[in-house]
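Annotated features in Swiss-Prot:
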type	residues	note
VARIANT	Val234 to Met	In strain: MS11 / V18
Amino acid sequence: ASEDGGRGPYVQADLAYAYEHITHDYPEPTAPNKNKISTVSDYFRNIRTRSVHPRVSVGYDFGGWRIAADYARYRKWNNNKYSVNIENVRIRKENGIRIDRKTENQENGTFHAVSSLGLSAIYDFQINDKFKPYIGARVAYGHVRHSIDSTKKTIEVTTVPSNAPNGAVTTYNTDPKTQNDYQSNSIRRVGLGVIAGVGFDITPKLTLDAGYRYHNWGRLENTRFKTHEASLGVRYRF
């Protein structure tokens, strides 16, 4: 330990591995609310993804307690899903005409935690001159953008058999119906989280830090966003 008891301002740089859980509360297709998307599949309602991102912090060490402000940007998640379902409506036995309903769904979604600006209060446990486990609490102002584009196309396919020997069948696409839904939001909210980890003093001023943090970004309109992060970084005290 240094002569000043470890007190002073510091900067820290981390590389974090984040598990991101995004839950969208879209209404069911039969819901009466027509102002929100109702055709998206469960694939876009409940998203789990992982990313790696940098994080920087500045803080002050009071010799036991620390306060720190941090900033991070996350990777943009985007994906698409296409599905098709063919359902037989009826077959006319008297003439062999078959009618099927073909439903195509095309969904495109994006989610981006644009930024997180946090303030943490952290307590270091003095185990020995080198190791310092710590716990803390964090409040953060987060900015999130997300969008979904859902297209549902339904057509009836009529198949007419040929009366001629070895003749080809004839198909007709009738009664096409298309439903397009789009939603885009840019939201800013204050969320809460917890921090834990351990610091190892390489020198009196340089510390290797391994940490974990959980953060609930708050209620983002129809979206809930939570992150679990494991990080490794270095902290330099002036």
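Glycine residues also receive a Cβ, built from the backbone N, Cα and C atoms like all the rest.
Although substitutions are noted, the structure shown does not include any of them.
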- prompt: List, in sequence order, the same-chain residues at least six positions removed whose CB sits under 8 Å from that of Val234 (variant position)?
  reply: Gln12, Ala13, Leu206, Thr207, Leu208, Asp209
- line: Simplified to three states, DSSP reports Val234 (variant position) as strand
